[in-house]
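Notes follow the structure.
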Amino acid sequence: MTRLLGYVDPLDPSFVAAVITITFNPLYWNVVARWEHKTRKLSRAFGSPYLACYSLSVTILLLNFLRSHCFTQAMLSQPRMESLDTPAAYSLGLALLGLGVVLVLSSFFALGFAGTFLGDYFGILKEARVTVFPFNILDNPMYWGSTANYLGWAIMHASPTGLLLTVLVALTYIVALLYEEPFTAEIYRQKASGSHKRS
């Protein structure tokens with residue numbers, strides 16, 4: 001880690017922008033989704049929980065594009081690491097990127113659009129929590145797929161800055177999950193409890 005830090009200028013504007021977007025994005029969608037779950041104000045404003053969810057998803061996607069752009073610019077503005085600048089490392093990065101894409105896309109198809117973009121906070125619930133691939137091989141595959149994408153991208157660019165930012169991506173997801181997992185579990189517990197009472 002100390003060796004990586006020697007390549008990184010933490011005051012570089014591109015690096016600062018990447019750090020801000022990486023940490024802001026999960027905070028944004030968690031705060032907005034919980035506020036919606038508590039107040040239903042977005043659903044009322046848009047006249048439908050589906051429209052509200054889709055509108056939030058647009059902002060999340062735009063923020064994710066911005067995060068990826070800032071991540072890439074931060075890598076390009078700082079030195080490459082010679083020991084990573086090899087065909088073998090590039091191939092490893094490409095494989096990680098491919099794995100990440102598979103996890104992200106398969107998660108999206110398993111969850112559906114609303115499920116991917118916090119639909120459960122809008123009252124758009126599935127019959128039960130999703131357990132098909134890739135959820136049957138690991139928890140939170142969307143987040144780990146995204147992390148693999150960034151890790152692969154960083155290795156392909158032989159970028160110590162990218163590796164450090166990937167660690168930050170993983171840490172922000174871990175912190176987000178500390179809030180999201182119990183909350184989602186409680187939403188589905190309440191749904192199951194309500195179903196039992198009606199039956």
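Quick reminder: no glycine exception, Cβ is built from N, Cα and C everywhere.
Original residues only.
Where Swiss-Prot documents G98 to E as a mutagenesis experiment, the accompanying text is: Impairs binding to S-adenosyl-L-methionine. The Cβ of G98 (mutagenesis position) lies under 8 Å from the Cβ of G152, each on the same chain and at least six residues away in sequence.
The annotation S-adenosyl-L-methionine binding site is assigned in Swiss-Prot to G98, L99, G100, E180, E181 on the grounds of sequence analysis. DSSP assigns E180 (mutagenesis position) to a helix.
In the structure as shown, the Cβ atom of G100 (mutagenesis position) sits within 10 Å of 21 other Cβ atoms. According to Swiss-Prot, the experimentally introduced change G100 to D is described as follows: Abolishes binding to S-adenosyl-L-methionine.
Over all protein chains present, the Cβ of E180 (mutagenesis position) has 20 other Cβ atoms lying within 10 Å. Here the residue is the original one, but Swiss-Prot notes a mutagenesis experiment at this spot, E180 to D: Abolishes binding to S-adenosyl-L-methionine.
Other Cβ atoms within 10 Å of the Cβ of E181 (mutagenesis position) number 12 in total over all chains. Under mutagenesis, Swiss-Prot gives E181 to D with this note: Impairs binding to S-adenosyl-L-methionine.
The 10 Å shell around the Cβ of L99 (S-adenosyl-L-methionine binding site) contains 16 further Cβ atoms across the protein chains shown.
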